[in-house]
Amino acid sequence: MCNTNMSVPTDGAVTTSQIPASEQETLVRPKPLLLKLLKSVGAQKDTYTMKEVLFYLGQYIMTKRLYDEKQQHIVYCSNDLLGDLFGVPSFSVKEHRKIYTMIYRNLVVVNQQESSDSGTSVSENRCHLEGGSDQKDLVQELQEEKPSSSHLVSRPSTSSRRRAISETEENSDELSGERQRKRHKSDSISLSFDESLALCVIREICCERSSSSESTGTPSNPDLDAGVSEHSGDWLDQDSVSDQFSVEFEVESLDSEDYSLSEEGQELSDEDDEVYQVTVYQAGESDTDSFEEDPEISLADYWKCTSCNEMNPPLPSHCNRCWALRENWLPEDKGKDKGEISEKAKLENSTQAEEGFDVPDCKKTIVNDSRESCVEENDDKITQASQSQESEDYSQPSTSSSIIYSSQEDVKEFEREETQDKEESVESSLPLNAIEPCVICQGRPKNGCIVHGKTGHLMACFTCAKKLKKRNKPCPVCRQPIQMIVLTYFP
C-alpha cells in the first residue's frame, strides 16, 4: 500500500479496499518538508502511521484556516508550505486519488527492502492462487475481503502477511458480525484520509459552535501515543454503508453515492443556516391601490380635491385624505328648474296672448272705451288664468259644480269620481321614461307605495295598489299585510 510507484493497470481499475487493517498501521517516514509541516502542529516523532500523518495534516489545514468558509472541502494552499509540498494552488478533500498521490510522494516506508518486493506481488499471488501453495488460507481470507473482479496495484509485504495470518487465527472463534466489522476496518487508506482530513477540517470547526461532533465518532483531541488506532477503529465500527466508498475505482460504485450523500449532508449541517430571500409586499388599507396598476386609467383621469389638493382615482366619490365629497360628483337635479322655467314660459306666453298685438312703436291704441276694454281684458285674463291653473293643478273641480247636484249622495259620488280622475291624471302626467310601469297593469307608472310597518315596496301604480288594499291582499313582494297605500310623487 505504501509503495510510491503507484502504477495503474492497463484496464484502468484501481482499488485499495482489499488492503488489511495491518497495512494501515505501516510506519512511514515523512520527507523533510512534510516533517516540518507536521511538527508545526505538534508532531514530535520521526516515524508515523498513515492515520497519524492524516490527522496532523488535517490539524494543519484547520489551524492555518486554509479551507473555504462556504465550501469547506476546498483547501487553498497557494501561498503556504502545503502548496509547496503538494505543488498545487488548491485542492479538494473529495479528490481522493489526487491527494493520495501527493501525500505518498513525500513519504518513505521504514522497511524499504520489504516494500521493494511488493512490485512483484501481483504475479506471486496469482501463482499462489493457481498452485495452491502454503499460503492458501491467507488467499481465501483475502478473497473474502475483496471483490473478485478488482485488480491489485500492490500487495502487502511478507511481514504484513504474517500479521494478517496471526490476526485471522486469533479471531477465528469470533462471530460473523465481528468478522464483518473486521472487514470494515480493512478499508482503504484513502477513505481514512478523507474522513480524518475532511472531518478534522470541517467537523472541528462545527465543534466551536455546537457539540454535534459527538455523533461523528471522530475525536477532536486524541491521545496520539495510545489512542489513534483505537479511536479510528471506533469510528470505522460506527460507520456502516458509507465506509464502502473506494477512491481507486474509475467508475463510481453504487455505494459511493451513499457515501457522497452522507458527506454532503455533513457539510450542510456544519455550514451556517440557510438564508432565504423573501419579498414582502404591504397591502394598502383601501381599494385605491388597485387603480395604480390599471393600465386603462391614466393620470389624466384623476381628480383633484378642492379641500386638500389631493389627487384621487376617478371612481371613489370621496377624497382619500380628507374624505370630502368630490365636486360635481352627481349631476344637479334640474327637474324642478325645468318645471319652473316651463311654468314661467307658459305664463309669459299666456300674458302675451291675452294682451293682444302691439303697435310698432310699442304703444297701445287709445280708445274711448278704454275702461270697458280693460275690464273685458281682465275678465279674459281671469278666465284663462283659471283655466291654466285648473290644468296645472291636475284639473281640480270647481266649487260651482257642486251646485248642479241636488242630493248629498250625488255630491259624494261626484267627489269620488273627481278624485279618481285626479289620480289618473297625475299618473298619466308623470313621464314614463323616469320610472318603470306598474307590474300589474303595465300601463301606469309605479307611484303607489305599499307600506307595511316601517318599510314599503314600490312596485305598482296607486290604483292597483288601492285595489290590493281593498281586497285584503298581502304585499306581492314580501307577502306581508298591507297597512296603507301612499301616493308617491316624482320630480
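Every residue, even glycine, has its Cβ placed from backbone N, Cα and C.
For 26-109, the entry in Swiss-Prot reads domain 'SWIB/MDM2', with the evidence type sequence analysis. Summed and averaged per residue, pLDDT over the domain 'SWIB/MDM2' (26-109) gives 82.
Taken residue by residue with DSSP, C305 (mutagenesis position) is part of neither helix nor strand, so it is coil. Long-range Cβ neighbours of C305 (mutagenesis position) (same chain, at least 6 residues apart, Cβ-Cβ under 8 Å): M311, N312, C319, R321, C322, A324, R326. Quoted from Swiss-Prot, the note attached to the mutagenesis of C305 to S states: No loss of ubiquitin ligase E3 activity.
Annotation source Swiss-Prot lists Zn(2+) binding site at C305, C308, C319, C322, citing experimental evidence. Take the CB of C322 (Zn(2+) binding site) and look out to 10 A: across all protein chains shown you find 12 other CB atoms.
Under the heading of mutagenesis, Swiss-Prot lists T419 to A and annotates it as follows: In MDM2-6A mutant; abolished phosphorylation by ATM and ubiquitination by the SCF(FBXO31) complex; when associated with A-386, A-395, A-407, A-425 and A-429. All protein chains shown were included, and the count of other CB atoms within 10 Å of the CB of T419 (mutagenesis position) stands at 11.
In Swiss-Prot, a published mutagenesis experiment is listed as C441 to G, annotated Fails to interact with MDM4. C441 (mutagenesis position) carries neither a helix nor a strand DSSP state and counts as coil.
Here the residue is the original one, but Swiss-Prot notes a mutagenesis experiment at this spot, C449 to S: No substantial decrease of ubiquitin ligase E3 activity. On its own chain, C449 (mutagenesis position) has G456, H457, L458, A465, I485, V486, L487, T488 as residues at least 6 apart in sequence with a Cβ closer than 8 Å to its own Cβ.
According to DSSP, C322 (Zn(2+) binding site) sits in a coil region rather than a helix or strand. Surrounding the centroid of the Cβ atoms of C305, C308, C319, C322, where the record places Zn(2+), the chain contributes additional residues within 8 Å, namely T306, S307, N309, E310, N312, N320, R321, W323, A324. Spacing of C308 (Zn(2+) binding site) relative to T419 (mutagenesis position) is 55 Å (Cα to Cα, whole number). For the pair T419 (mutagenesis position) and C441 (mutagenesis position), the C-alpha distance works out to 20 angstrom. C441 (mutagenesis position) counts 12 other C-beta atoms within 10 Å of its own C-beta, drawing on all protein chains shown.
With DSSP classes pooled into helix, strand and coil, the tally for the domain 'SWIB/MDM2' (26-109) is 38 helix, 14 strand, 32 coil.
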